[in-house]
Amino acid sequence: MLSRSVASAVTPVSSSSLLPNSKPIFCLKTLSGYRSSSFCGGCIRKINHKPLRMTSSNITPRAMATQQLENADQLIDSVETFIFDCDGVIWKGDKLIEGVPETLDMLRAKGKRLVFVTNNSTKSRKQYGKKFETLGLNVNEEEIFASSFAAAAYLQSINFPKDKKVYVIGEEGILKELELAGFQYLGGPDDGKRQIELKPGFLMEHDHDVGAVVVGFDRYFNYYKIQYGTLCIRENPGCLFIATNRDAVTHLTDAQEWAGGGSMVGALVGSTQREPLVVGKPSTFMMDYLADKFGIQKSQICMVGDRLDTDILFGQNGGCKTLLVLSGVTSISMLESPENKIQPDFYTSKISDFLSPKAATV
């Protein structure tokens with residue numbers, strides 16, 4: 001069970017409060033604005049968090065001074081734990097990125113704790129463990145944290161009533177994690193086959209025992225799911241709207257970028273006029289969970305990722321060191337763009353640059 005500080009909810013920051021051309025970000029806040037008193041049951045401590053706003057005053061000098069990683073050993077020796085994103089860092093689609101096995105082996109040999117965090121909710125932790133194994137990587141299930149798991153862990157952290165149900169817009173990973181956590185659910189891939197036949201006076205029914213709608217990446221997304229989720233959120237008192245992530249794009253294959261989970265979440269935002277509670281990166285829920293579980297000091301963590309608005313912001317929100325790799329969605333031109341307000345501590349071409357005391361030139 002998580003500490004109450006970890007159990008605080010994630011609340012969205014209004015897009016009107018952001019700098020021009022920056023993307024919405026999320027921070028921890030009490031759930032009191034989203035849940036009925038009957039749901040809360042006193043399990044959530046009210047915390048007077050102010051929404052995090054990206055302004056010139058809180059972009060720190062440290063964040064403004066990105067350096068190319070030149071001394072890999074110095075960074076490695078300065079932290080105890082490395083948190084790695086997966087897509088674009090460890091693999092692209094189903095292809096392993098060059099040098100990854102040797103890099104992970106080297107870090108383990110140096111006594112470093114390795115954790116793998118992904119916003120991809122299509123698989124459970126166990127299923128991700130099999131993917132690591134298929135790619136020839138020796139990774140323990142306890143080292144893997146997917147946003148599918150984060151959704152179930154979040155519901156556990158707020159003592160979500162076991163007599164309430166969760167409607168899932170997403171794939172098998174979310175269903176498996178909810179089942180392992182002991183929650184009732186409906187929806188998922190099966191609802192991808194459902195269609196709505198509109199007739200005069202037609203009224204779509206929905207389950208009034210649904211207390212949360214969880215939205216993640218969904219290749220079976222359709223109008224039925226949008227309407228069902230909308231009805232639950234708008235008509236069931238205290239119903240939570242939870243998003244595993246708001247990633248704009250994802251890597252289903254290594255050939256191109258594909259529309260990400262944010263496109264599914266956006267549809268529900270539009271229909272409900274509600275902002276979701278985001279449990280994946282860049283919200284600090286998973287970072288707080290990991291720090292709580294492993295007893296990690298956040299100052300002793302380096303977050304390694306390929307996305308500025310999720311991975312790097314995730315690390316910065318958690319007070320960690322950050323390393324951007326250019327093996328995924330972010331290019332050097334995007335990093336150096338005047339419009340980019342999210343600057344990592346370091347950047348390099350790929351994680352195998354750790355193998356050289358003097359990192360490769362980008």
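Cβ atoms here come from the backbone N, Cα and C positions, even for glycine.
The annotation active site, nucleophile is assigned in Swiss-Prot to E80. For E80 (active site, nucleophile), the same-chain residues lying six or more positions away in sequence with a CB closer than 8 A to its CB are K112, R113, I296, Q297, Q300, I301.
Sequence-distant neighbours of G260 (mutagenesis position): residues of the same chain at least 6 apart with a C-beta under 8 Å from its C-beta are F217, N245, D247, A248, V249, T250. Under the heading of mutagenesis, Swiss-Prot lists G260 to S and annotates it as follows: 60% decreased catalytic activity.
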For G260 (mutagenesis position), the three-state class that DSSP assigns: coil
